[in-house]
Each structure stands twice: as C-alpha cells, then as structure tokens.
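Accompanying notes for the structure given below.
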Amino acid sequence: MLTCEMRESALARLGRALADPTRCRILVALLDGVCYPGQLAAHLGLTRSNVSNHLSCLRGCGLVVATYEGRQVRYALADSHLARALGELVQVVLAVDTDQPCVAERAASGEAVEMTGS
C-alpha cells in the first residue's frame, strides 16, 4: 500500500521532470517511441550533451529507461501507463484552459507551431 510520503515523493519527481520545457519536449518526443540521444537532439534542435543531461534527470525521476546496445543507448518511456497518463494530463490541463489549443490540433490545421525550450 502506498503511503502519503510515497505519493508525495512520486508527485515531486514528476513535478521536477515537468518543470523544465526541454524535458517536456523530450517526453513528448518519446511518446512516439524509442529514440537515441542524437536523434532527440536533431529532432528538438538541441545539443546532444543538453539532451543527455535532461535524459539523466528523467531517468532519475523514473520516467524514462535506457537500453544499452553496444556503445549506444536508446531511451524510452519507463512504462506504457506513463504514456497514457501523460496524454491524459495534457487533456486535463487543456480542459482547464480552453483558450490554449492543443499543438497537434494547431499543426493539423496548418497553423505554425513554435516549439521553444533549450
């Protein structure tokens, strides 16, 4: 059974992970499947070392896992439940602030979508 302290610790780790826009961008990218740090860096327009630092934080928070393939490391969300939970969390946040359309909806409509973060 989860104690209050365990729940608080889990929420604090999640909050730490989501507090940084770059980590949020990495999590969103990983919703599409496993990636190598170099792929994430190229996709997000960041340096590989920056991405690696953020991936280290996300691993420490328990949100991503690393799989070693020789000298390369690929990253994925830690659990399929996490992918669903992140999707639900986004929907809840958007439901609270209805003036902020979903990025995917804006992109589908042809509206320019700017992704920020470093």
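Each residue, glycine too, has its Cβ placed from N, Cα and C.
Don't look for the substitutions in this one, it keeps the originals.
The secondary structure of Cys57 (mutagenesis position), as reduced to three states from DSSP, is helical. Annotation source Swiss-Prot lists Cd(2+) binding site at Cys57, Cys61, Cys102.
Helix, strand and coil content of the domain 'HTH arsR-type' (3-97), in residues and according to DSSP, is 63 helix, 13 strand, 19 coil. Taken from Swiss-Prot, the feature domain 'HTH arsR-type' applies to 3-97, supported by sequence analysis.
The Cβ neighbour count for Cys4 (mutagenesis position), using a 10 Å radius over every protein chain in view, is 7. Experimental mutagenesis is annotated in Swiss-Prot for Cys4 to Ser, with the remark: No effect.
Swiss-Prot documents Cys24 to Ser as a published mutagenesis change and attaches the note Loss of repressor activity.
Quoting Swiss-Prot on the mutagenesis of Cys57 to Ser: Abolishes metal-induced derepression. Around the Cβ of Cys57 (mutagenesis position), 18 further Cβ atoms fall within 10 Å across all displayed protein chains.
Record note (Swiss-Prot), mutagenesis Cys61 to Ser: Abolishes metal-induced derepression. The unchanged residue is displayed. Within 10 Å of the C-beta of Cys61 (mutagenesis position) there are 18 other C-beta atoms, taking all protein chains into account.
Under mutagenesis, Swiss-Prot gives Cys102 to Ser with this note: Abolishes metal-induced derepression.
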Of the mutagenesis positions Cys24, Cys57, Cys61, which one has its Cα closest to the Cα of Cys4 (mutagenesis position)?
Cys61
